[in-house]
Amino acid sequence: MALTNKNIIFVAGLGGIGLDTSRELVKRDLKNLVILDRIDNPAAIAELKAINPKVTVTFYPYDVTTPLTETTKLLKTIFAQLKTVDVLINGAGILDDHQIERTIAVNFTGLVNTTTAILDFWDKRKGGPGGVICNIGSVTGFNAIYQVPVYSASKAAVVSFTQSIAKLANVTGVTAFTVNPGITKTTLVHKFNSWLDVETRVAEKLLEHPTQTTLACAQNFVKAIELNKNGAIWKLDLGTLEPIEWTKHWDSGI
């Protein structure tokens, strides 16, 4: 999928990986990049506009833990202005197993809500045009880091939810896939806490392993969006993007 002249909504597009991804996206000659983020960063928005003045970059303050009704209201505003949106990127995430409810709210519930809200506009059963959802997960969604079980479980939920959305593409017209980074040099890794403090040095231990840069992540995120493979589970580790073949152990038969 060529991104030229596309309209993209990017949840958490100003964070470490998010900002580098936004930089890569505007280089693709989008029509509009709409960034929803909790923290305003006027300097970053100005930088994105300067990278490619042909792209309209818009910022809306947004906390992904806001109720579904509020998310829907915001999307109504965005769709009223843009008329169409082609891609939704769900990129919000925290890594702090001290904050159990917030971890689940940010990493999973918020993603479900933005997906649910945008279906009001995309669902072909309602006359919508369909669309593409890129959900940013984590390799811990395949194999948990046991010292952060809440974070790992929230990312496993992202993979499971996205697989279901992908299988509904023939019903809704909406395709979906996950991109799941390995250990990346961001503030997320430096600041997180383990569950019940079972490992006080978990951040340091992770950083002792090979990592990847936020730029490498960003470039591969955009590559995955351009590939637009419905149902793909992408592993993005050490700067390499590769598909994961999920093993089926049970079939509902539905």
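Glycine too: its Cβ is placed from the backbone N, Cα and C atoms.
No substitution from the list is modelled in this structure, which keeps its original residues.
The annotation active site, proton acceptor is assigned in Swiss-Prot to Tyr151 on the grounds of sequence analysis. DSSP gives Tyr151 (active site, proton acceptor) a helix state. The number of other Cβ atoms within 10 Å of the Cβ belonging to Tyr151 (active site, proton acceptor), over all protein chains shown, comes to 29.
The NAD(+) binding site annotation in Swiss-Prot covers 9-32, and the record cites similarity to another entry as its basis. Taken residue by residue with DSSP, Lys27 (NAD(+) binding site) is part of neither helix nor strand, so it is coil. Sequence-distant neighbours of Lys27 (NAD(+) binding site): residues of the same chain at least 6 apart with a C-beta under 8 Å from its C-beta are Ile51, Asn52.
Annotation for Ser138 (variant position): spatial neighbours Gly93, Tyr151, Ser152, Lys155, Val158, Asn180, Pro181, criterion Cβ-Cβ under 8 Å with sequence separation of six or more. Per Swiss-Prot, substrate binding site is recorded for Ser138.
Neighbours of Val57 (variant position), defined as other CB atoms within 10 A of its CB across all chains, total 24. Record note (Swiss-Prot), natural variant Val57 to Ile: In strain: 0811.4. The unchanged residue is displayed.
Of all Cβ atoms in the shown protein chains, 10 besides its own fall within 10 Å of the Cβ of Thr77 (variant position). The annotation that Swiss-Prot gives for the naturally occurring variant Thr77 to Ala reads: In strain: 0811.0 and Lima.
Looking at Swiss-Prot, you'll find the natural variant Ser138 to Pro noted as follows: In strain: Manaus I.
All protein chains included, Ser194 (variant position) registers 22 other Cβ atoms within 10 Å of its own Cβ. The note that Swiss-Prot attaches to the natural variant Ser194 to Pro is: In strain: Manaus III.
In the three-state DSSP scheme, Thr213 (variant position) falls into the coil class. Looking at Swiss-Prot, the entry for natural variant Thr213 to Ala says: In strain: Cano Mora and Atlixco.
Under natural variants, Swiss-Prot gives Ile225 to Thr with this note: In strain: A57. Its own atom aside, the Cβ of Ile225 (variant position) has 23 Cβ atoms within 10 angstroms in the protein chains shown.
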Candidate variant positions Thr77, Ser194, Thr213, Ile225, pick with smallest Cα gap to Glu24 (NAD(+) binding site): Ile225
Rounded Cα-Cα span from Thr77 (variant position) to Leu30 (NAD(+) binding site), Å: 20
Spatial neighbour of Gly15 (NAD(+) binding site) that is closest, considering only the variant positions Val57, Thr213, Ile225 and their CA atoms: Thr213
Nearest-integer angstrom distance between the alpha carbons (Cα) of Thr213 (variant position) and Ile9 (NAD(+) binding site): 23
